[in-house]
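Have a look at the structure below, then the notes.
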Amino acid sequence: MTFQFNFTIEDHLENELTPIRDGALTLDSSKELSVSESQKGEERDRKCSAEQFDLPQDHLWEHKSMENAAPSQDTDSPLSAASSSRNLEPHGKQPSLRAAKEHAMPKDLKKMLENKVIETLPGFQHVKLSVVKTILLKENFPGENIVSKSFSSHSDLITGVYEGGLKIWECTFDLLAYFTKAKVKFAGKKVLDLGCGSGLLGITAFKGGSKEIHFQDYNSMVIDEVTLPNVVANSTLEDEENDVNEPDVKRCRKPKVTQLYKCRFFSGEWSEFCKLVLSSEKLFVKYDLILTSETIYNPDYYSNLHQTFLRLLSKNGRVLLASKAHYFGVGGGVHLFQKFVEERDVFKTRILKIIDEGLKRFIIEITFKFPG
């Protein structure tokens with residue numbers, strides 16, 4: 001089974017990031033901010049304006065407090081748990097919210113993959129991984145050139161601006177390996193790839209026969225330029241995937257259009273994303289499985305993440321979360337998040353796997369304590 005994904009970087013960043021194969025893919029081993037303590041404080045407290053980051057009008061951030069977010073309209077979640085969760089908010093300043101929107105699948109799928117170079121990555125026994133590599137040109141994205149912002153600030157994360165969606169973080173591969181080892185079943189399930197970035201987790205669910213897959217990332221550019229091309233590149237006919245007569249870098253594959261209807265794409269902050277999907281005219285069916293990797297690095301986001309699980313996870317569903325034990329420089333980590341969850345008494349957590357290579361990492365399952 002071929003597994004392809006698009007990873008977009010700028011030429012001048014290729015030496016700055018860690019290449020896996022000829023600079024085609026970057027895998028960061030720590031998700032630690034390479035900024036000073038004073039810079040970290042400034043990033044947490046700074047208010048981002050459209051003028052400061054040269055954002056166009058259609059990418060304006062919504063600056064409003066968490067208290068103004070609309071309450072959940074769903075009735076499936078335990079009411080007592082929801083009430084408890086709302087009454088236990090974290091201390092400290094809440095990040096500004098970015099409006100959520102849905103991204104339509106382009107009609108011209110062939111054009112989306114034009115001038116893309118497909119390369120196969122080594123190291124996976126049961127899944128063949130390939131890269132669709134493109135170059136991000138500044139002139140094409142003058143308003144939201146988040147890669148340049150990240151580079152100029154010497155940081156992989158810019159709070160409220162860029163949340164790391166252009167990198168493939170290490171724990172993503174841990175979770176992919178767990179899927180294979182634990183024989184995780186996706187067939188017939190509705191799946192959310194939360195904080196999707198390149199979309200590898202959701203693409204795995206897509207290939208595994210999920211009935212519906214939603215991809216969400218904070219940045220709209222990540223969805224348009226990374227996630228969408230990856231999904232299209234991976235929705236190919238099996239006979240073309242197995243064609244070895246042409247080298248990977250030359251092969252042009254026809255999109256499996258009949259399967260793409262199962263995929264939907266969203267950008268924006270988590271609470272705004274919840275409001276968007278729950279406010280649709282059609283009755284929203286909650287997710288059987290939420291997949292997320294390296295999303296608990298910042299304690300300021302824990303309340304929104306917890307509320308997202310509460311509002312969108314089906315009563316018998318589960319979350320599979322991959323994370324490092326601790327994120328130096330931003331303060332989050334597994335034990336702090338587990339404590340946060342335990343205090344709210346809504347979900348229970350279970351450690352499925354511990355990876356001791358390099359920085360200690362975990363695969364965690366999250367389910368409702370009282371699903372009834």
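Using the three backbone atoms N, Cα and C, a Cβ is placed for every residue, glycine included.
None of the substitutions listed is reflected here, since the structure keeps the original residues.
Neighbour density for Q216 (S-adenosyl-L-methionine binding site): within 10 A of its CB lie 30 other CB atoms from the protein chains shown. According to Swiss-Prot, the feature S-adenosyl-L-methionine binding site maps to I168, W169, E170, C171, T172, G195, Q216, D217, Y218, G268, E269, W270, S293, an assignment based on experimental evidence.
Under its mutagenesis entries, Swiss-Prot includes H154 to A with the note: No effect on automethylation. Loss of protein-L-histidine N-tele-methyltransferase activity toward RPL3.
Mutagenesis annotation in Swiss-Prot: D217 to A, described as Loss of protein-L-histidine N-tele-methyltransferase activity; the structure shown retains the original residue. Annotation note: D217 (mutagenesis position) sits in a strand segment as assigned by DSSP.
Compared over the binding-site residues T172, S293, the count of CB atoms lying within 10 A of a residue's CB peaks at S293. Comparing local CB density within 10 A for the recorded positions E170, D217, E269, the maximum falls on D217.
Counting only the Cα atoms, the space from T172 (S-adenosyl-L-methionine binding site) to D217 (mutagenesis position) is about 14 angstrom. According to DSSP, S293 (S-adenosyl-L-methionine binding site) is assigned to a strand segment. If you draw a 10 Å sphere around the CB of I168 (S-adenosyl-L-methionine binding site), it holds 23 other CB atoms from the protein chains shown.
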